[in-house]
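Since the structure comes first, as structure tokens, the remarks are kept for the end.
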Amino acid sequence: METLLKPFPSPLLSIPTPNMYSFKHNSTFPNPTKQKDSRKFHYRNKSSTHFCSFLDLAPTSKPESLDVNISWVDTDLDRAEFDVIIIGTGPAGLRLAEQVSKYGIKVCCVDPSPLSMWPNNYGVWVDEFEKLGLEDCLDHKWPVSCVHISDHKTKYLDRPYGRVSRKKLKLKLLNSCVENRVKFYKAKVLKVKHEEFESSIVCDDGRKISGSLIVDASGYASDFIEYDKPRNHGYQVAHGILAEVDNHPFDLDKMMLMDWRDSHLGNEPYLRVKNTKEPTFLYAMPFDRNLVFLEETSLVSRPMLSYMEVKRRMVARLRHLGIKVRSVLEEEKCVITMGGPLPRIPQNVMAIGGTSGIVHPSSGYMVARSMALAPVLAEAIVESLGSTRMIRGSQLYHRVWNGLWPSDRRRVRECYCFGMETLLKLDLEGTRRLFDAFFDVDPKYWHGFLSSRLSVKELAVLSLYLFGHASNLARLDIVTKCTVPLVKLLGNLAIESL
């Protein structure tokens, strides 16, 4: 839902592997108003007059690097030592670097391209970024969101939604890191080594950098984090485009969170049958009458829904909506692992971001949560490394892992995983019934659920309300399809309470 979205070969020829995070052709997100005329001129020869021919259009935006005078690790030194080494300079990694370094902790961020623009598109609820003091990093807001449950029912959500400006957010975090004297090293990390009170990384250029704590913020595909349980994740799969179109049917003051309608598959019986069993929805951000971000999304599937299947459904949907794509500015492919077990707690490498288990198991949202939890993890790190006793080794690992995942937060996550397991059991009609009831509850509860703010008690209240106010068919779905996930949830909650 939030598109968590690195250059990728032709998506028509490639099928993603399960550990892929998300991949895009481009990283530049042009301003939807200021560059309108120049885009029309520049992309004129690449445009098309055919319905849905966006599959044949090469994205036109070019990768962009930021002009920031960051401080690099001195390569003349034989040995580089830091308190904290962060692998990756995505949103979670930079946010943690910013938060830890402001307490005087020596931080080094290692990434193959620290100044490159993030390829991801991020959508957040405006109130989430307001609470974090990051509202100035939003470049477009919609006062209302809508959910098309079916052709005959639409929900209007009075909760403003925003698109994150990747450039503004990364510049803000980088500039804070510069002020706090964070060092950067341009390389890919190949190995992580551990001694009793010190760890080190080995980079692809042979460089070794040592530190008291290594934090993996490199994303879902990382091999540095260990698990002690089978990784039975669900997968969110999506194909998205930022496109110039002749026109589109969306209201400019409304962000379309979900469109579960399937009338576009009326002449596609094969696709319709599959969509009935494993549904996908359209997510749309309209910026003006000729610029829109469109994304066909499988909310969660296991095994992973075919990426080609998602693209075929998007072709049929845009054709039905009468959307003619003139040019594709950006194209993104998203594969997010959701739910499943947490990493082994504790372990020698700390994690933040996609590999840490903080992605919302029922929705795929993560960026706002990463921004909120990085200060929490930073506090646990500073309490150990910033103390006069300088706690290191196994005690440090125990403190930081339990700082990010205390027992109450683990129990809450189990409830969200139950939500994911429920979604996996539902077909299109069951999914419609669930969201019809979900968005009718007190906004406090659905706001809190989607923003990972509810306690176990509040989640129990939400569940009882949903069951009590759902249709009889929805109740039947819960009773007949969700018994096993419910028993598993209760067992896991009991274990976490020990």
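A Cβ is built for glycine as well, from the same backbone N, Cα and C atoms used for every other residue.
Those substitutions? Not in this structure, it's all original residues.
Source: prediction; values computed, not measured.
The annotation NAD(+) binding site is assigned in Swiss-Prot to 84-112 on the grounds of sequence analysis. Within 10 Å of the C-beta of Leu96 (NAD(+) binding site) there are 29 other C-beta atoms, taking all protein chains into account.
The annotation that Swiss-Prot gives for the mutagenesis experiment Asp127 to Ala reads: Reduces catalytic activity 1.5-fold. In sequence order, Arg159, Pro160, His447 constitute the residues six or more apart from Asp127 (mutagenesis position) in its chain with CB-CB distances below 8 Å.
Looking at Swiss-Prot, the entry for mutagenesis of Glu128 to Ala says: Reduces catalytic activity 23-fold. In the three-state DSSP reading, Glu128 (mutagenesis position) counts as helix.
Swiss-Prot lists Asp259 to Ala among its mutagenesis entries, and the accompanying note reads: Reduces catalytic activity 3-fold. In this structure, Asp259 (mutagenesis position) is part of a beta strand by DSSP. All protein chains considered, the CB of Asp259 (mutagenesis position) has 23 other CB atoms within 10 Å.
DSSP gives Glu295 (mutagenesis position) a strand state. Cβ neighbour count for Glu295 (mutagenesis position) (all protein chains, 10 Å cutoff from its Cβ): 24. For Glu295 to Ala, Lys or Arg, Swiss-Prot lists a mutagenesis experiment annotated as follows: Abolishes catalytic activity.
In Swiss-Prot, a mutagenesis experiment is listed as Glu296 to Ala, Lys or Arg, annotated with the note Almost abolishes catalytic activity.
According to DSSP, Glu332 (mutagenesis position) sits within a strand segment. A mutagenesis experiment is reported in Swiss-Prot for this position, Glu332 to Ala, and the note states: Reduces catalytic activity 10-fold.
Under mutagenesis, Swiss-Prot gives His360 to Arg with this note: Reduces catalytic activity 4-fold. Annotation for His360 (mutagenesis position): same-chain Cβ neighbours under 8 Å, separated by at least 6 residues, are Met338, Met366, Arg369, Tyr416, Leu450, Ser452.
Record note (Swiss-Prot), mutagenesis His360 to Lys: Reduces catalytic activity 3-fold. The unchanged residue is displayed.
Quoted from Swiss-Prot, the note on mutagenesis experiment His360 to Ala is: Abolishes catalytic activity. Under DSSP, His360 (mutagenesis position) is assigned to coil, being neither helix nor strand in the three-state scheme.
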Cα-nearest neighbour of Glu128 (mutagenesis position) within the listed recorded positions, Gly88, Ala92, Val100, Pro112, Glu332: Ala92
From mutagenesis positions Asp259, Glu295, Glu296, Glu332, the one whose Cα lies nearest Pro112 (NAD(+) binding site): Glu332
Nearest of the binding-site residues (Val84, Gly88, Gly104) to Glu295 (mutagenesis position) - Cα to Cα: Gly88
For Val84 (NAD(+) binding site), the number of other Cβ atoms found within 10 Å of its own Cβ: 25
In three-state DSSP terms, the structure that Val100 (NAD(+) binding site) belongs to: helix
For Gly88 (NAD(+) binding site): DSSP state (helix, strand, coil): coil
Cβ neighbours of Glu296 (mutagenesis position) where a neighbour is any other Cβ within 10 Å: 25
Candidate recorded positions Val84, Leu96, Cys108, Asp259, Glu296, pick with smallest Cα gap to Glu332 (mutagenesis position): Glu296
